[in-house]
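Student: So that we are looking at the same thing, I have put the structure below in structure tokens.
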Amino acid sequence: MAGEENFKEELRSQDASRNLNQHEVAGHPHSWSLEMLLRRLRAVHTKQDDKFANLLDAVGEFGTFQQRLVALTFIPSIMSAFFMFADHFVFTAQKPYCNTSWILAVGPHLSKAEQLNLTIPQAPNGSFLTCFMYLPVPWNLDSIIQFGLNDTDTCQDGWIYPDAKKRSLINEFDLVCGMETKKDTAQIMFMAGLPIGSLIFRLITDKMGRYPAILLSLLGLIIFGFGTAFMNSFHLYLFFRFGISQSVVGYAISSISLATEWLVGEHRAHAIILGHCFFAVGAVLLTGIAYSLPHWQLLFLVGGILVIPFISYIWILPESPRWLMMKGKVKEAKQVLCYAASVNKKTIPSNLLDELQLPRKKVTRASVLDFCKNRQLCKVTLVMSCVWFTVSYTYFTLSLRMRELGVSVHFRHVVPSIMEVPARLCCIFLLQQIGRKWSLAVTLLQAIIWCLLLLFLPEGEDGLRLKWPRCPATELKSMTILVLMLREFSLAATVTVFFLYTAELLPTVLRATGLGLVSLASVAGAILSLTIISQTPSLLPIFLCCVLAIVAFSLSSLLPETRDQPLSESLNHSSQIRNKVKDMKTKETSSDDV
């Protein structure tokens with residue numbers, strides 16, 4: 001308490017010395033440095049009531065144990081990105097033609113061009129048709145060349161891909177001529193697995209613990225990721241992609257929960273940002289491997305092999321002490337904390353361990369119904385669901401927009417992924433200087449600006465939305481790609497702030513459940529994007545991006561700030577902390593007036 005009084009005295013002395021400047025600046029009663037000092041004081045007050053923060057200080061805020069934990073927790077994010085975006089690289093193929101090898105029986109020395117010219121009908125523009133062929137006739141080669149073939153039909157013996165340099169799912173299962181929608185089916189199956197995985201793993205994470213949820217999700221990546229390489233039918237491929245999506249979302253929920261509950265203050269923010277950087281590295285790694293491998297099965301084989309070393313997590317990954325306490329496992333929580341302290345070469349004072357008891361020795365219980373009963377929890381869930389819906393819708397809309405512009409699949413992935421790393425690192429500065437709430441608002445505001453610019457840039461190769469007399473179409477197309485890249489930059493920052501902010505807003509007893517419920521909105525956003533783009537002009541999807549970003553920006557103002565605040569443990573913890581901070585601000589204002 002003496003330290004607090006000295007701290008307050010320092011604040012009052014600085015306030016008195018700058019009293020003249022305060023009156024000169026209307027609407028700014030404190031200078032920036034004074035605001036920083038006040039924020040530190042509020043952090044001291046709130047931290048005193050957080051037993052786990054004090055314990056983690058004694059353990060070592062970010063010692064060897066925490067550094068190892070962050071590395072172990074987020075390195076698998078590389079493989080999550082690998083399997084999440086793999087579909088984009090296994091559905092590529094050159095234009096196919098009907099298999100007309102029957103003519104080689106009468107003309108074995110025909111070149112590929114001569115074979116196509118004799119057996120495949122042509123479109124009015126001179127290109128060969130993909131889905132039709134001339135029916136075979138019992139003639140010799142000279143008669144076929146002299147009289148030609150006239151009777152056409154659909155392909156009888158499959159297709160050939162004369163210009164294909166790689167073996168993809170398209171030429172593996174002949175997904176052409178009415179089967180092109182199978183590609184969208186694969187994407188829909190992957191998206192369908194996300195909400196189911198969210199529901200399954202939020203139960204596992206909150207009921208069984210963060211540690212078993214992480215192990216189960218990694219096991220799913222090994223089984224479904226490695227097994228995909230051996231699928232001999234497209235339906236089995238869809239089933240395994242469905243399983244992979246559940247594992248990916250399960251790992252995201254459980255890993256963020258574990259890292260959030262082991263770290264304090266800005267270390268928590270830095271760890272989640274680092275995890276998202278690993279995710280971007282995974283997307284770049286996928287692009288490089290997919291570019292170099294000639295077969296789609298090899299891609300999944302390599303991915304499955306890279307996940308196998310994570311089996312060792314069974315012996316080296318710890319459980320969350322916060323979750324153990326919420327489940328009444330005080331002894332196990334103390335053991336985990338003491339082990340962490342020994343790794344960091346620290347000693348936890350016995351009085352701190354003795355304070356680690358449950359209030360009235362009752363186990364904290366919560367259910368999904370609390371998201372409806374608790375007003376604050378309901379508000380947080382709805383607002384964050386709106387933000388996640390906006391992010392998902394915008395991501396898929398812009399990805400399809402890039403494809404419309406004729407950008408190669410490798411460029412569409414590697415460049416935005418590289419840009420994501422500095423975007424996420426910039427969040428460190430934002431989160432430290434302006435907090436979680438305003439960081440989310442700033443990134444959403446950037447999204448609004450870039451979407452508005454897209455409304456006035458060219459629609460694609462067929463024409464321009466507005467007349468730009470001094471700019472050729474190629475330059476306008478380049479401008480559109482640049483704006484899309486900048487929008488990806490803002491989107492990456494929004495996702496990073498979103499995950500950290502959401503994890504800090506939700507209480508420990510329902511953190512994984514809340515993350516799972518919020519992630520359901522991403523599926524709805526993706527489905528809406530795919531539906532609108534396939535049925536409406538290109539102007540409406542971008543316009544909806546602007547509208548949704550404005551709505552999310554407005555709703556974000558309803559959320560409380562979590563910077564320098566302890567993690568919520570129970571359903572009423574957040575309201576208690578806010579009341580204490582409000583009382584402290586009132587006392588500070590009263591002392592300033594005196």
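Backbone N, Cα and C define each Cβ position, glycine as well.
Original residues fill every noted site, and no substitution is shown.
Per Swiss-Prot, mutagenesis Trp388 to Ala is noted as: Strongly reduced riboflavin transport; when associated with A-395 and A-487. For the mutagenesis result Tyr395 to Ala, the note given in Swiss-Prot is Strongly reduced riboflavin transport; when associated with A-388 and A-487. According to Swiss-Prot, the mutagenesis experiment Arg487 to Ala carries the following note: Strongly reduced riboflavin transport; when associated with A-388 and A-395.
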Student: Measuring Cα to Cα, tell me the gap between Tyr395 (mutagenesis position) and Arg487 (mutagenesis position) in whole angstrom.
Tutor: 9
Student: Hey, how far is Trp388 (mutagenesis position) from Arg487 (mutagenesis position), Cα to Cα, in Å?
Tutor: 16
Student: Are there any residues at least 6 positions away along the chain from Arg487 (mutagenesis position) with a Cβ closer than 8 Å to its Cβ? List them or say none.
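Tutor: Residues satisfying the criterion: Thr394, Leu398, Ala447, Trp450, Cys451, Leu454.
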Student: Under DSSP, is Arg487 (mutagenesis position) helix, strand or coil?
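Tutor: The three-state answer is helix.
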Student: Between the mutagenesis positions Trp388, Tyr395, where is the Cβ count within 10 Å the lowest?
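Tutor: Fewest other Cβ atoms within 10 Å, among the mutagenesis positions Trp388, Tyr395, is found for Tyr395.
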